[in-house]
Amino acid sequence: MSSLPVPYKLPVSLSVGSCVIIKGTPIHSFINDPQLQVDFYTDMDEDSDIAFRFRVHFGNHVVMNRREFGIWMLEETTDYVPFEDGKQFELCIYVHYNEYEIKVNGIRIYGFVHRIPPSFVKMVQVSRDISLTSVCVCN
């Protein structure tokens with residue numbers, strides 16, 4: 001299966017019931033601290049607000065945050081990282097009424113409460129140390 005370019009940008013329109021599905025594989029051993037980053041931008045510009053950032057430090061922890069008016073807010077972290085070294089993953093981010101629900105390979109790992117409405121999100125960007133197989137949005 002062919003890979004998508006990384007970073008990968010996708011124009012989106014999110015609402016309650018939407019789901020962003022990302023499939024890929026880490027390209028480095030976990031010993032080298034590879035990362036995966038997913039950003040939900042409020043415009044097609046990388047300088048715009050980020051309604052949700054999900055950054056995985058494979059084999060270590062996950063950091064979630066948002067950026068408003070150029071200022072990063074208080075980050076949330078979890079040490080529960082069910083990714084496997086060298087193995088393909090499926091990351092699903094579900095848009096619920098009050099939160100983004102994050103699942104990896106069908107396992108819920110976190111819920112990030114909305115601070116910026118999902119309807120403001122205009123672009124999803126996937127970046128960092130992964131071979132990206134697919135990115136899609138289901139509405």
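Note that Cβ sites are derived from N, Cα and C of the backbone, with glycine treated the same way.
Feature annotation from Swiss-Prot assigns domain 'Galectin' to 6-138.
Mutagenesis annotation in Swiss-Prot: Arg53 to His, described as No effect on its haemagglutinating activity; the structure shown retains the original residue. According to its DSSP assignment, Arg53 (mutagenesis position) is in a strand.
In Swiss-Prot, a mutagenesis experiment is listed as Cys136 to Ser, annotated with the note Loss of homodimerization; when associated with S-138. In the three-state DSSP assignment, the secondary structure recorded for Cys136 (mutagenesis position) is strand.
Counted within 10 Å of its Cβ, the other Cβ atoms near Cys138 (mutagenesis position) come to 10, all protein chains included. Swiss-Prot documents Cys138 to Ser as a published mutagenesis change and attaches the note Loss of homodimerization; when associated with S-136.
Summary for the mutagenesis positions Arg53, Cys136: the Cβ-based neighbour count within 10 Å is maximal at Arg53. For the domain 'Galectin' (6-138), the model's average pLDDT works out to 97.
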